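Asks: One structure coming up, written as C-alpha cells, with questions to follow.
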Amino acid sequence: MVALLIFLGIFTCVETLPLSDSPSSYIPEEVPSSQTADIGLPPPTEFTLPNEDDEILIRKLNIQKTRKEILYGPSLIGKTSFFISGPLGDQISQRDQTLWSRDAAPVVQAVSHDAAAALHDIQIHGGLQNLDDYKILYQGHWSSSVPGGIAKGQFSNFTSDLLFSMERLSTNPYILRRLHPHADELPFAVDSKIVQKLTGSTLPSLHKAGRLFLADHSYQKDYVAQEGRYAAACQALFYLDDRCHQFLPLAIKTNVGSNLTYTPLDEPNDWLLAKVMFNVNDLFHGQMYHLASTHAVAEIVHLAALRTMSSRHPVLALLQRLMYQAYAIRPIGNNILFNPGGLIDQNSVFSNVAVRKFATDFYPTVAGPVRSNYFEANLRSRGLLNATHGPDLPHFPFYEDGARIIKVIRTFIQSFVKSIYKSDKVLAKDWELQAWIAEANGAAEVIDFPPTPLKKRKHLVDILTHMAWLTGVSHHVLNQGEPVTTSGVLPLHPGSLYAPVPGEKGVVDSLLPWLPNEQKSVDQISFLALFNRPQIVENNRTLRYMFNSESLLAGTVRAVAAANERFMEEMGHISQEISNRKFDDDGLSQGMPFIWTGMDPGVIPFYLSV
C-alpha cells in the first residue's frame, strides 16, 4: 500500500504540470500527428516530401528552428540513449507526462480498491499457510485493474516443469540461447547419472546435437540485494527431449553461497525453490531489459527524426503516431520507479542502483543495437530460429504469434512506403530522410542503425517495422499487463527472496519463508497491476488501431487508408484467435500448460504505455 500512496502523490504532482509556458500553445490531448502540434501550430492537412513542397523555404526554416529547440539531453535511468531536451523538447515531455498521468489515474484508483479487498480476504483466511493459499490473493479479485484475469494454468500448473521451461519461449524469450556445439563451452557440469536418467543421453551428446540451451543470469551476482531480501544469480540449462519432443529444464545453478546445482530429480521443494530463485532473476531481467531495448531505442530514433524532418514529412507523421506518450516514461520512471525509496526499491530484490547498472551494461551491446535486434535476426543470432546446429523448437509461442503480427505490420509499412516513394531513386533524393539517417548514425549515436545514405525502400520498411514492433509488441511482451497476468504471478514469480539462498539441499520443508508474506504479496500484485492499461480497449488505442489516426490517414493517399483497413481486419482475426485459445486434449496450449495471450492485438497498446 505504501507503493500506491507514493504513486498517487507523484501522480498528483505530474498531473498539475503545465503543458506549456504559453497559455495559447496548441497542444492536443489526443495523439499528435506531427511536431507542429507541439510548437503551437495546427497539424498539416497533407504530408509531402521536401522536393515536392512548394513552400520549401518555410519548411527549411521550421527545421532550423526545431533543431535549436529540440536537443539531446542526458540519458535517464542509466547510461543509455540521450533523452529529449531543449525548450520544445521539455514541452513535449511535459505534455506526454500529463497525458500519461490522466491515463494512469483510473488504474491507480482501481488497483487501490482491488488491493484492499485482496488483503482483507487473505487476512480473514488466516494468512498464507501454504502455497495454494496464494490463489486467494487472486481469485475473485483485481477485476477492475486486471479485467482479463490471470493466465489460465498459472495456478493449477505452477509446479510443472513444462510451464517453467516454456515461459522462456513466451513471457521472456530475450535471455535464452542455444549452445553452439563448437563455439560455446558447457557453462557448468551436471552429474552424468542424473543427465542420463532425465534425458536418456549425456551432456556432451546433447551439446553436440544442438539440443542444449542456456538462460544466464549470472551477471546478477554483482548486484547487491537490499536489506532483508535475497537472490541467487541463476544459470539454467534446458534441453530438447527427442523422446517426448518437449523443451524441458535440466539444471539450475545458483552461483552464490554454496553454489548448488539443482535438477528435477532433487526433492520437490528443493527443485521448486530453484525455479523460484531463477524467476526472481528473470523477472528483474525482463522488466529492466524492456526499458533499455524498447524505450531507449525507440526514443533516440524518433528524436533524430524530430531534429531533421519537417512536420510535413509523412515518415515523421507515422513515427509521431507510434511515439504517443513516449517521452513521459523515463522522467516519470526516474521520479517514482527508479528513485531512492521508489517503487522498485520497495518491490524488487535489487535497488535502483542495480537498475541503472543493468541499463548501462546491457544497452550498448545487447539491448540497444537496432538491426541485430530486428525480430527474426535476433532469434537467429541466439539459435532459436532456423538454427544450423540443432533441431527446430517443437513449439515457440513468442515466434508463432510474433511472426504473424509483424508480417501484418510489415505489409502496412510496405504500402505506406510505396505510396510515398515510387522508386528507390525517389527515396535516395529525399534529403530530409537522408538527414535523419545521417543524424541517427552521427549526433544521436543510435547503435547499429542502417548506414547512410539509405538507398533502398526495403531498408526504410525495416526501420519503420522495427519501430512499430518495439512500441506496439515487444514492449508489452515484457511489460504492460504481462507481468501481473503471467510472468509475475505468485507464488512462482516473486520479486525477491525473503530468506537466504540455502547452503545445502534437503532442508526446505516449506517455501513460505522464501516467499513474500500477505502484505508483500499484495504490494507486488498492486505494483505490477499499475502497469496495466485495460481502458485502451474501449478507446481504440490497441495494436489493432496502431495506424488508425485520422490526421495521418487524411494527410496521405487513399492507398494508405486502404492498407489500414486491411491491417485492422487482419489484426482483428489474430486477436480473435488468441483470445479464444483453449487447452487441447493434452492440457496444453501452444505446447504449454498455460494459455498465453501476451500479444493479443485487441488488448495490448499500440504505443509505449508504461
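Every residue number used here counts from 1 along the chain in the order it is shown.
Any Cβ shown, glycine's included, is placed from N, Cα and C.
This is the feature table in Swiss-Prot:
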type    : residues                               : note
DOMAIN  : 47-610                                 : domain 'Lipoxygenase'
BINDING : His290, His295, His475, Asn479, Val610 : Mn(2+) binding site
MUTAGEN : Ser348 to Phe                          : Changes the stereospecificity of the enzyme from 11R-, 13S- and racemic 9-HPODE to 11S-, 13R- and 9S-HPODE
MUTAGEN : Leu530 to Arg                          : No effect
Asks: Between Ser348 (mutagenesis position) and His295 (Mn(2+) binding site), how far is it from one CA atom to the other, in Å?
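Replies: Distance between the two Cα atoms comes out at 20 Å.
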Asks: What are the other residues, in sequence order, whose C-beta lies within 8 angstroms of the center of the C-beta atoms of His290, His295, His475, Asn479, Val610 at the Mn(2+) site?
Replies: Leu291, Thr294, Ile329, His476, Leu478, Gln480, Leu608, Ser609
Asks: Cα of His475 (Mn(2+) binding site) to Cα of Leu530 (mutagenesis position): how many Å, rounded?
Replies: 15
Asks: Averaged across the domain 'Lipoxygenase' (47-610), what pLDDT does the model get? Just tell me the whole number, please.
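Replies: Averaged over the domain 'Lipoxygenase' (47-610), per-residue pLDDT gives 98.
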Asks: Sorted by position, what residues of the same chain at least six away from Val610 (Mn(2+) binding site) have a C-beta under 8 A from it?
Replies: Ile329, Asn479, Gln480, Leu530, Phe531, Arg533
Asks: Within the chain of His290 (Mn(2+) binding site), which residues six or more apart in sequence place their C-beta under 8 angstroms from its C-beta?
Replies: Ser474, His475, Leu478, Asn479
